[in-house]
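Feature list (source: Swiss-Prot):
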type	residues	note
BINDING	Cys266, His270, Cys293, His295	Zn(2+) 1 binding site
BINDING	Cys290, Cys293, Cys310, Cys313	Zn(2+) 2 binding site
BINDING	Cys305, His307, Cys325, Cys328	Zn(2+) 3 binding site
BINDING	Asp600, Asp708, Glu962	divalent metal cation binding site
MUTAGEN	Asn443 to Ala	Impairs DNA-binding; when associated with A-445
MUTAGEN	Tyr725 to Ala	Deficient in both nicking and hairpin formation
MUTAGEN	Trp893 to Phe	Capable of nicking and retains some hairpinning
MUTAGEN	Lys973 to Ala	Moderately defective with 56% of activity
Amino acid sequence: MAASLPSTLSFSSAPDEIQHPQIKFSEWKFKLFRVRSFEKAPEEAQKEKDSSEGKPYLEQSPVVPEKPGGQNSILTQRALKLHPKFSKKFHADGKSSDKAVHQARLRHFCRICGNRFKSDGHSRRYPVHGPVDAKTQSLFRKKEKRVTSWPDLIARIFRIDVKADVDSIHPTEFCHDCWSIMHRKFSSSHSQVYFPRKVTVEWHPHTPSCDICFTAHRGLKRKRHQPNVQLSKKLKTVLNHARRDRRKRTQARVSSKEVLKKISNCSKIHLSTKLLAVDFPAHFVKSISCQICEHILADPVETSCKHLFCRICILRCLKVMGSYCPSCRYPCFPTDLESPVKSFLNILNSLMVKCPAQDCNEEVSLEKYNHHVSSHKESKETLVHINKGGRPRQHLLSLTRRAQKHRLRELKIQVKEFADKEEGGDVKAVCLTLFLLALRARNEHRQADELEAIMQGRGSGLQPAVCLAIRVNTFLSCSQYHKMYRTVKAITGRQIFQPLHALRNAEKVLLPGYHPFEWQPPLKNVSSRTDVGIIDGLSGLASSVDEYPVDTIAKRFRYDSALVSALMDMEEDILEGMRSQDLDDYLNGPFTVVVKESCDGMGDVSEKHGSGPAVPEKAVRFSFTVMRITIEHGSQNVKVFEEPKPNSELCCKPLCLMLADESDHETLTAILSPLIAEREAMKSSELTLEMGGIPRTFKFIFRGTGYDEKLVREVEGLEASGSVYICTLCDTTRLEASQNLVFHSITRSHAENLQRYEVWRSNPYHESVEELRDRVKGVSAKPFIETVPSIDALHCDIGNAAEFYKIFQLEIGEVYKHPNASKEERKRWQATLDKHLRKRMNLKPIMRMNGNFARKLMTQETVDAVCELIPSEERHEALRELMDLYLKMKPVWRSSCPAKECPESLCQYSFNSQRFAELLSTKFKYRYEGKITNYFHKTLAHVPEIIERDGSIGAWASEGNESGNKLFRRFRKMNARQSKCYEMEDVLKHHWLYTSKYLQKFMNAHNALKSSGFTMNSKETLGDPLGIEDSLESQDSMEF
């Protein structure tokens, strides 16, 4: 058996004794057990070591150099003698032996091109299914791409799928030539990328007439002939013919260059490289010259194969010769042409060239060459056009319009005749095209590109929507924007920004009242019109002479129209959310939209301007936020949108603005009652709205959670916050809450408050005032807005911080020892605390607690600073433990999703709240004996139940609306008008546009570029994003 096998097959090429599916395992096994007869002699090992050291260094990928055929044949025969059981086995199974021999021979061929590997000892191979080598990895790293294995690259370049290869049919390696093709494809070199085969090589399973095995057998049996003299003569003749053909091809190549030069025909408009002022090296000159006309590059463009040409030359050649690169014949189309990198253009424009004009020896940069030559032409023209005996002939541009018409009369007639004959009378198009060609001929391509953009209707300026985003986000009124527009246009001479009328057209699409919609069933007591924009706040209210007079200015959107506009503004986000959940775009719902409602009063919004009725110097704002959108899919609801920043002013959309006092119950009900009526009607109806070209159905869930305690009591008909019924969630009294600090549950609801109001109004049991008050648990007015029994996280922080501020003062005065302190002493404690906090914590004293002060006050550093003013160590420990417990509990009601953001604090909340209550009733008994604050009660008793019901407290807070209050002040100052009525319209419209997600995307794109370092001044920012608890300012907004 050993004699019958060809001796040219090496040990690694699987001879007879290793005709086994696990060939490599056999090799590894022999090395592992170090069979003595297989071990090489020391001389052989040394020779191999020397030869391997002498070989050139290859990449660190699995490159397999081929060894000469006869090197391991003796080794093979020895192995055959040592392992007779292998030979017996393969004698018995001849078919498997043939397949194994076929598989061994396959290893001598390239998988991609099918060529046989060279047997010179230096042939490099690469495993088809192996990792990418280091050189290729570094190349892709420069290209900012990531590739780890060969199959993806082979499929991308050669369109060959090697992932399904079988070792008995396909070769497992490819050659260095194919590797070079892949490397050149992705490198920036100018070398030609050429694959020698047009058809993919097909590999078939082994058959008796197999091409690979058949050619191998024939190759072994071929005899060598004696050299023939006549044959050598024929060979010489063939070589001569080959030389002659080579010379012809060279001549053809030269002649093709001449043809390309004739096609480009640019010798009169492009500069020769001989005009260069410096004698540069030949390679540099070649790099800055066009590869068609061999002139200096004029308006250079780069092809996808990284060759540089003049724009005119390459476009002419592509038109005449076809869509391929003249240098490397790689497919190339006019749309593939791109401008080279700026650094190359800077080098090109800085080259100094000699002026070819006579009597001018100036050397000018290529960038200023056109201007320099045009000065020569102008001076020449002024010398030519002189009337002898008359006054000098003036230049065309210096003439009056009448004189220009007179001089160009004949040309105008000719142009008009041409336009009527060829272009359907479009004189403007003919003149603009002539101007465009003149600019191109003088290499003034920047102006030509701008003109071409204007001719195509694109314009060189910004889109109206981008200009609107800039105006809204930079807080410019219409008049201020118009001044900026005129100034920029006058200075630059170009219309970069769009005029105001274009912005107003863009506004219409984004404001409520633009999109048609329908309700099924129709909304009760609400008009079916859809083109309703800003309306008066009192519209929809049936007024009579005997009613309470309403002295207010109020502007609002209709609630359903505003919701439609908000949904259409989020159209892209909704459709993208459906795609991300693998849902079809054509699904029409029903979608369920969860809306957070917020309302808040503002004090002191007085202005020193404006006419109209005398209205209160306070304001009330009602707004909403789309929190979540789900779609019914099968038996479950799939979430397609969730607001990532539910407490940002960027998503809190204004619905109603009024100049009124929130404590004025009559005015508040008069303005908000129509709005609430629309809301109640929408609860039992479905909206049909066309989105993405398909009518879709929406249902709405309204959750009134963005109210502070004062306003909750106002709209739910409860007594004021000083009442003995201290909680808006349960019926407990202040005394009961102080005795039982933790164990309470939510019992109040809007429906129950309405029933209790009827009992309060009618007194069916004829009880006394005290008995009746105890029966209705503090309900004293008719509830008119449904709110969700919850806690507002922001006001909870502010209320608790105010209480800690009071505790600090009492601890400084040691009230636990001396409870009966005078007012003067208490004021002195407060002054001492304010002075110390200002010195140590840089906290300036304020008249009223706000979110920013509360955040800074509630820290361990503040407690350490306060402890410096308290002599007792025992009180230090009590204060520190109280603050530590509070800081552990705070994240639970502040975070948007406590189960994800702070699961440990959520689990420990009940324990921490009980310990906190224990401290209040023991160490701080002097303050909390028989009483407790409203927010301490809510914090200790109701937080876990609300989290279990809603999943979050912080996400449903009123921070976005509070931040919107600051925006209201800013918009009002910005949109100052003589009429307060129009002023409120401007504020409402501007605030709505400020919350548009469509406009925010333009600003987010700018911010992304800015953070990447593309802007001029990356250090200059408008401020870090601040939450409402930080400063209640609007600086965390879109930035421009």
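Each Cβ is built from the backbone N, Cα and C atoms, and glycine gets one as well.
Separation of the C-alpha atoms of His270 (Zn(2+) 1 binding site) and Cys325 (Zn(2+) 3 binding site): 20 Å, rounded to the nearest whole number. Each residue contributes its Cα atom, and for Cys328 (Zn(2+) 3 binding site) and Cys290 (Zn(2+) 2 binding site) these two points are 14 Å apart. The number of other Cβ atoms within 10 Å of the Cβ belonging to Tyr725 (mutagenesis position), over all protein chains shown, comes to 23. The Cα atom of His307 (Zn(2+) 3 binding site) lies nearest to that of Cys290, taking the recorded positions Cys266, Cys290, Cys293, His295, Trp893 as the candidates. Put simply, Cys290 (Zn(2+) 2 binding site) is 15 Å from Asn443 (mutagenesis position) when counted between their Cα atoms. Taking Cβ-Cβ distances under 8 Å and a sequence gap of 6 or more within the same chain, the neighbours of Trp893 (mutagenesis position) are Ile791, Ala793, Cys796, Thr939, Val943, Ile947, Ile953, Gly954. You'll find the Cα of Cys313 (Zn(2+) 2 binding site) roughly 7 Å from the Cα of Cys293 (Zn(2+) 1 binding site). Within the same chain, residues at least six positions away from His295 (Zn(2+) 1 binding site) with a Cβ under 8 Å of its Cβ are Cys266, Ser267, His270, Leu271, Ser272, Thr273, Ser289, Cys310.
For the recorded site, Lys973 (mutagenesis position), the DSSP three-state label reads helix. The Cβ neighbour count for Cys293 (Zn(2+) 1 binding site), using a 10 Å radius and every protein chain shown, is 27. Listed binding-site residues: Cys266, Cys305, Cys310, Cys325. The one with the lowest count of other Cβ atoms within 10 Å of its Cβ is Cys266. Most Cβ neighbours within 10 Å among the binding-site residues Asp600, Asp708, Glu962: this distinction goes to Glu962. All protein chains shown were included, and the count of other CB atoms within 10 Å of the CB of Asn443 (mutagenesis position) stands at 20.
The Cβ of Cys328 (Zn(2+) 3 binding site) has 17 neighbouring Cβ atoms from other residues within 10 Å, across all protein chains displayed. The two recorded residues, Asp600 (divalent metal cation binding site) and Cys293 (Zn(2+) 1 binding site), have Cα atoms 74 Å apart. For Cys290 (Zn(2+) 2 binding site), the count of additional Cβ atoms within 10 Å of its Cβ stands at 26 [all protein chains shown]. Of all the recorded positions listed here (Cys325, Asp708, Glu962, Lys973), Cys325 has the Cα closest to the Cα of Cys293 (Zn(2+) 1 binding site).
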